[in-house]
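> So that we are looking at the same thing, I have put the structure below in structure tokens.
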Amino acid sequence: MVKFSKELEAQLIPEWKEAFVNYCLLKKQIKKIKTSRKPKPASHYPIGHHSDFGRSLFDPVRKLARTFSDKLFSNSEKPEILQVRRRRGSSETGDDVDEIYQTELVQLFSEEDEVKVFFARLDEELNKVNQFHKPKETEFLERGEILKKQLETLAELKQILSDRKKRNLSGSNSHRSFSSSVRNSDFSAGSPGELSEIQSETSRTDEIIEALERNGVSFINSATRSKTKGGKPKMSLRVDIPDAVAGAEGGIARSIATAMSVLWEELVNNPRSDFTNWKNIQSAEKKIRSAFVELYRGLGLLKTYSSLNMIAFTKIMKKFDKVAGQNASSTYLKVVKRSQFISSDKVVRLMDEVESIFTKHFANNDRKKAMKFLKPHQTKDSHMVTFFVGLFTGCFISLFVIYIILAHLSGIFTSSDQVSYLETVYPVFSVFALLSLHMFMYGCNLYMWKNTRINYTFIFEFAPNTALRYRDAFLMGTTFMTSVVAAMVIHLILRASGFSASQVDTIPGILLLIFICVLICPFNTFYRPTRFCFIRILRKIVCSPFYKVLMVDFFMGDQLTSQIPLLRHLETTGCYFLAQSFKTHEYNTCKNGRYYREFAYLISFLPYFWRAMQCVRRWWDESNPDHLINMGKYVSAMVAAGVRITYARENNDLWLTMVLVSSVVATIYQLYWDFVKDWGLLNPKSKNPWLRDNLVLRNKNFYYLSIALNLVLRVAWIETIMRFRVSPVQSHLLDFFLASLEVIRRGHWNFYRVENEHLNNVGQFRAVKTVPLPFLDRDSDG
């Protein structure tokens, strides 16, 4: 049977862990009570009380007598063992705050210090739970009211657009707004009268906007004026994210409802913008739907919070009764049940209301469909996945041993064949090997995050029912590696069987083509949600300045900075097959080309450039100067990478000095950011020396070892300036080994980066995502 302390640890919300009942602390206090209580002489107890300590032959008789006396006398005549008083607390400003509970002991326990300490801590835990629950409940209730207003606004907008569409289909000629005439008129030859009319109509539009804002309705980027390519002025009024052209005819409306209706009517009065408006409405609807899902999730977490804490109080009081030999739980639990976090039913009622609203507006009155959105069920771990992981791991090891034997027997690495083999096979197979290693490290990250209760799905904003799990990551990695080694074995067998080199050397290209087809396959096979999510993130990284940067975006950007050798191998592979060098076996066609050599700089710069642009975008959105400082880290890395490439081609003392200077500066920059910013370590004032106050791993030595390991792997670039004289095969293997070390370092870095982000969420009790709403209410926005 699982102990409740472990069950509580497994079920509690990680981000709210500090707000839960400290069950372990109370349990330790009960153990202290048990050890401190010793048998006392009978004279120390009140008349009529029998000691519970010691055994005798008369115990059954005494028990029967106590039972008979309990039935004989009414319970009202029994004195209370304890009394829990409730009072109003006060803040520093003197205002009343939450209710405070305080237990007063009477009779037996008034003389026992350990019992006093226990109930004092129990009161603290009860007050802590109430003080956390009430603000959270208020926050969710206010969020629910805002979402209902947003939904009403959305419904009215949809109705106006629908009515407008019906009028257009029926052939009725609706009156065009002033903004439509502005777009259709030629202002290059406009008269002063036309300009004055424009100004008067514009002022009327501004008056309507001001009137609406005075009554609490705000428009995002209201009354923004711009010019089209033809020089025609245009007014953009945004209620949502749409750039809809606005105008108004007549004076200010008599009421806010009328003004809103007039303004919305004008927003959709242009037939040309019907498609755009519907698209914007759909975008707003998607945001509101996501907000309702997050609200329901938050309410569910708060409900779980209440129930788990109630169970914890019940369990701990039963333990106390067992140790003390008294029935103190009934009195205290009555108070707990009357406290705010249990007695309030607002959360449950709001959950029911959200279910009905979501079913009606977003699921076509299909409750089953609605609950799939509100309560997505995560698929259970399949033993079949574990079986295939083991199967492919065994296949990979067997095929790799076969490959080594065949390579030795065929003499593929002799001086006559090694250049041909390395130029055709090494780049493509290295791509898959590095990718598989990265996937394996990511699987290790997922395993560690799960075991340490780090909520990575919330941090990365993954859907819980489609998020990749560690077994799936291991399956993908072992599948890739088995396929790669199988292709290498087939390549050697066909090469030794007398097939033409041009035919055999197409095998790596075929393998790469299969991988690309699997990646973009539209069918729901082989983890389609994960594949498409990966493609979307890559698109956002490539266009990083133009997209809002989320945690998962810059996390993936950091992964790319560790895969520059993989990108260089892709460059070589692309040139090799596009130039059809596999037919002529002229391997130096690419390497000696000027464009190929210059493209190497671009490939090495791109991951750092994308990451720097993400920092710029985050600085633009958040106005945090730390993002600009972080951008400097990637700029220094770009400089160091470019200097190293040049030094590999221009081997002289000048470039050696530049490599040393640029690499040392970049490494110090990166190490500081790794330890202080990304990991949150090296805090001299921390209670854990040179670490941080909160640690997920219990053994502090892991953090010190990780700091040392990251330091060693960060300076692996020193190999590039040592000028080892090795053969081409050894040189390629050394490059692959260093690239693998960087992938391992990145996987090691990933755990502590996400751990630090998780602890930031814990410190702010952030367990629910805040979805930005489409319609801005000035009063609610503050």
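Each residue, glycine too, has its Cβ placed from N, Cα and C.
Pulled from Swiss-Prot, these are the listed features:
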{"type": "DOMAIN", "residues": "2-334", "note": "domain 'SPX'"}
{"type": "MUTAGEN", "residues": "Glu15 to Lys", "note": "In pho1-5; disruption of Pi accumulation"}
{"type": "MUTAGEN", "residues": "Tyr23 to Phe", "note": "In PBC; decreased Pi content and reduced growth; when associated with A-27 and A-319"}
{"type": "MUTAGEN", "residues": "Lys27 to Ala", "note": "In PBC; decreased Pi content and reduced growth; when associated with F-23 and A-319"}
{"type": "MUTAGEN", "residues": "Lys136 to Ala", "note": "No effect on Pi content and growth"}
{"type": "MUTAGEN", "residues": "Ala312 to Thr", "note": "In pho1-6; disruptionDisruption of Pi accumulation"}
{"type": "MUTAGEN", "residues": "Lys315 to Ala", "note": "In KSC; decreased Pi content and reduced growth; when associated with A-318 and A-322"}
{"type": "MUTAGEN", "residues": "Lys318 to Ala", "note": "In KSC; decreased Pi content and reduced growth; when associated with A-315 and A-322"}
{"type": "MUTAGEN", "residues": "Lys319 to Ala", "note": "In PBC; decreased Pi content and reduced growth; when associated with F-23 and A-27"}
{"type": "MUTAGEN", "residues": "Lys322 to Ala", "note": "In KSC; decreased Pi content and reduced growth; when associated with A-315 and A-318"}
{"type": "DOMAIN", "residues": "591-782", "note": "domain 'EXS'"}
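Help me picture where these features are in the structure shown.
Long-range C-beta contacts of Glu15 (mutagenesis position), restricted to its own chain and to partners at least six residues apart, with a cutoff below 8 Å, comprise Asn455, Phe458, His758, Asn761, Val762, Phe765, Arg766, Ala767.
Following the DSSP three-state reduction, the secondary structure of Tyr23 (mutagenesis position) is helix.
Here Lys136 (mutagenesis position) comes close to Leu302, Tyr305, Phe765: these same-chain residues lie at least six apart in sequence, with C-beta atoms under 8 angstroms from its C-beta. The DSSP secondary structure for Lys136 (mutagenesis position) is helix.
For Ala312 (mutagenesis position), the same-chain residues 6+ apart in sequence whose C-beta sits under 8 angstroms from its C-beta are Phe4, Leu8, Phe20, Val21, Tyr23. Under the three-state DSSP scheme, Ala312 (mutagenesis position) falls in the helix class.
For Lys315 (mutagenesis position), the count of additional Cβ atoms within 10 Å of its Cβ stands at 20 [all protein chains shown].
DSSP assigns Lys318 (mutagenesis position) to a helical segment in the three-state reduction.
Counting only residues at least six positions away in the same chain, the Cβ atoms of Lys27, Ile30 sit under 8 Å from the Cβ of Lys319 (mutagenesis position).
For Lys322 (mutagenesis position), the Cβ neighbour count at a 10 Å cut-off comes to 12, with all displayed protein chains included.
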> So what's the average pLDDT for the domain 'EXS' (591-782)?
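The predicted confidence over the domain 'EXS' (591-782), as a mean pLDDT, is 90.
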> CB neighbours of Lys27 (mutagenesis position) within 10 A?
16
